Amino acid sequence: MASSSSSPSSRRYDVFPSFSGVDVRKTFLSHLIEALDRRSINTFMDHGIVRSCIIADALITAIREARISIVIFSENYASSTWCLNELVEIHKCYKKGEQMVIPVFYGVDPSHVRKQIGGFGDVFKKTCEDKPEDQKQRWVKALTDISNLAGEDLRNGPTEAFMVKKIANDVSNKLFPLPKGFGDFVGIEDHIKAIKSILCLESKEARIMVGIWGQSGIGKSTIGRALFSQLSSQFHHRAFITYKSTSGSDVSGMKLSWEKELLSEILGQKDIKIDHFGVVEQRLKHKKVLILLDDVDNLEFLKTLVGKAEWFGSGSRIIVITQDKQLLKAHEIDLVYEVELPSQGLALKMISQYAFGKDSPPDDFKELAFEVAELVGSLPLGLSVLGSSLKGRDKDEWVKMMPRLRNDSDDKIEETLRVGYDRLNKKNRELFKCIACFFNGFKVSNVKELLEDDVGLTMLADKSLIRITPDGDIEMHNLLEKLGREIDRAKSKGNPAKRQFLTNFEDIQEVVTEKTGTETVLGIRVPPTVLFSTRPLLVINEESFKGMRNLQYLEIGHWSEIGLWSEIGLWSKIDLPQGLVYLPLKLKLLKWNYCPLKSLPSTFKAEYLVNLIMKYSKLEKLWEGTLPLGSLKKMDLGCSNNLKEIPDLSLAINLEELNLSKCESLVTLPSSIQNAIKLRTLYCSGVLLIDLKSLEGMCNLEYLSVDWSSMEGTQGLIYLPRKLKRLWWDYCPVKRLPSNFKAEYLVELRMENSDLEKLWDGTQPLGSLKEMYLHGSKYLKEIPDLSLAINLERLYLFGCESLVTLPSSIQNATKLINLDMRDCKKLESFPTDLNLESLEYLNLTGCPNLRNFPAIKMGCSYFEILQDRNEIEVEDCFWNKNLPAGLDYLDCLMRCMPCEFRPEYLTFLDVSGCKHEKLWEGIQSLGSLKRMDLSESENLTEIPDLSKATNLKRLYLNGCKSLVTLPSTIGNLHRLVRLEMKECTGLELLPTDVNLSSLIILDLSGCSSLRTFPLISTRIECLYLENTAIEEVPCCIEDLTRLSVLLMYCCQRLKNISPNIFRLTSLMVADFTDCRGVIKALSDATVVATMEDHVSCVPLSENIEYTCERFWDELYERNSRSIFSYKDEDGDVYWVNWDLMMMLMLI
């Protein structure tokens, strides 16, 4: 497609179509013109012009006054001298660079048009009869040049409607390109494309309002300006208005002023007078307008200017840019485009554009550029400001500037970001600071409890000052976080003791060590610094917190909560030389992992305490007596190995979560736990003795974990809370669950390695159950009735050695995805006629007594049976029609697959080791198949017709000793990357009329009957032919231009090696060791010792199973300094080797 930039404003037409009326006027062309018209694209039509042999002057003028010509080549196009003369004129404009041209091929082959052959060529030759030679040459030149341009071949599109829309969008993008000045904003085209889709510009009747929403500095206004510039030519009446906050009590005057500004802009009348409301609606009711309102923060501004879409004419578009999502909701703007932060890759491109004027930074700047992008959190404003400030500086200057960039905010960035903060009310400003200084990354539910705020968080999220993730976490952009902390720091005037929040280690150390804290301090969060230093992290005196009477949030050691740190003595990082005698009474959050104290101060009353988190501590007990714990909602003392007792919980009536897991010294739970009637989560795995009678009052308990725990008493388990959603009890000592337990809320049951013999009697209401883990329960004889387990997705029973069968009710588990029954030694049979269409994984490995496997309807991506081949019967009706989407079926006695085998959904077929003579008759639909493994199928005499396996990437036929050749249908495997046929000793030849365009690896090693050098792909990179009967390396080996590795050692029959092998510039290794029959090889050739720097890539499977130890291990030893690996988008692993030596080894 031509890329002319010539588009003078004097052009009358956007598009000139050249076409054969008899072919397309009433069909394709009419639809295309309608689509262009919907996009406000002015298309010339030849109504009223009488066609003749001589092109009319009106048409010549129209062609010259069009910005784009669309030439529709069809069957009869070349039959018209009129069309051909039009084409000549279009060709002239194109060659002068005055016009863009888009060729469209409607039912004709582009090459036929280009070469004037085929049916199109026959028609053209007939038209050329009796025509002057110079005229014919002009036609030929025009046809050849125009058809060579990038265009659209309608034969390749899914539907004609799709292609019409595609062409119309292409024309629109070329007519209305991205304006100059926005090129540095990498990715802006994608934003504009998405917004234009929402605007539905092809609809001429609709009046549409769209919101563009996102945080400050993310590029909303830039995107809006670029979009406005691109759309402006399609709207005669248009206006771009930026909201400016005003103060004053004259609300009416302010509204009239807004209306005047909009109308003056849109009508082009500077002296317009407005003395009453509603003039916007009156003046613009019948006008098609484009209005963009930027930086809107006032609902009245919207109501005044764009109160309703009906105020404007058909086809109008209103775009509102704001940081406040609630404002859009209030104005009932439902179509909202959220501008999200760019990806890391895009951010790096942006910083590179601003700093270096190109898409990627120089190699020695990459790390620095990446750090700058991280410092500004990929915020486009930050990328622009810092990138521009670093432009033209050398690396040393970048390095010198980094400390300042890490610690200080740029004034321009801070000024922009502060606008959103300044617009908040006083209460929400405080909330903003709390999150910036302390609660960034916390759960929303947790912050609501600690700050006693609900509405404010929603407000901050709507104003893009925080983001609430789908998992319920609060995320604040790091530049906003830095802004909030700077605001708190500024109020203290350099005195850390007067700040509300202390998060800097040096500030905390000064305040805590010197005991200078004041009542201003609300929160202290000790950062995880100096973890591995020899000196203590923090020295805390016995009364360090005494002056901080209003301290509510104390977090010490919020580093990773894994047990590793206890191994290296993290407790020593906090030094309490006199212990601790005081903790502020108003504490709501006390998080002190690895606390070295044996107990908390006796003066601490915990009246306001909401969260107590002290994992991996040295606590032996928390406190003496009963404390007023009415506010406490979470207590987490997990992995506190010295903890011998937990306090009286009589007054902890609001406690919702209690974690005592792995408290190895804790023997039992106190009876007072029954008072925690709101307890929803109880983790006490490893607590030695549990009286589960204490659970009887916990009617709200949903999550119970008692792994490794014994049960008090000998009467068995008599009660489990009814509302349990998750029960985790590995190594459970009971024989069955209580008969009165109703599992209607149960989502996950995990009782691995238990002593269970059965779960319960009868049928339970298991509609909520999704996961059941009973593996390793060697006494389990039966699993319960699953009739009502309609949502069960995972059932793990492997190692259940006493299990004999599955209940027929499993057929009701139609959503079952995973069924694992490995090593069920006594399993004898499955229920008949199973319908498990959702099943993706079925494993029956190690089930030696399973003697029949009846019909099963499922959709597997993995299926494995690995038992003794003499102990399984498989009937011809083994598979129903809707077979697994993937199949791994080993050691089967069938001579061929069942006649009803339908593998259309199959992605991975592994029947290695089977006794098949052939897989199936005829052609199967294998469009989904990506990998096929028939290895070690010694009876296999032919592989199936693979004509339709167009997506197959890997084919393994190793050890198929009865295979003599491959069918020519493998030529359809255009995506095949690897073909392995090692030790196919019966293989004599491969097809010679195929070229597998994607094949990189071909392994025929050990094919001792193969006499002919394989030439089935010109893209081969690795060719393994050792121990074959090949007699000659032919001269056409030079066609294998990508060949990097050729192994042919021990080819005893090899007699001739063509010198053309030296023309292979990519060849790095050629091994002809022990080829004793060579009579003409390289006797007069000079061995190449080294080659220029280059890269060779050999793809390996995800499991690195094709390691080719005989070669790669040797290379690695020699080149280990320069080998690295990576995975491509399909998961293929690549070894990349630099500076490899070429080895030509002969004896």
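A Cβ is built for glycine as well, from the same backbone N, Cα and C atoms used for every other residue.
Don't look for the substitutions in this one, it keeps the originals.
Taken from Swiss-Prot, the feature domain 'TIR' covers 11-175.
According to DSSP, E86 (active site) sits within a helical segment. As annotated by Swiss-Prot, active site applies to E86, with the evidence given as sequence analysis.
Feature annotation from Swiss-Prot assigns domain 'NB-ARC' to 189-446.
S389 to F appears in Swiss-Prot as a mutagenesis experiment; the accompanying note says: In the gain-of-function mutants chs2-1 and chs2-2; seedling lethality when grown at temperatures below 12 degrees Celsius. Dwarf plants with chlorotic leaves when grown between 16 and 18 degrees Celsius. No visible phenotype when grown at 22 degrees Celsius. The secondary structure of S389 (mutagenesis position), as reduced to three states from DSSP, is helical.
The Cβ neighbour count for S389 (mutagenesis position), using a 10 Å radius over every protein chain in view, is 16. Calculated from their C-alpha atoms, the gap between S389 (mutagenesis position) and E86 (active site) amounts to 54 Å.
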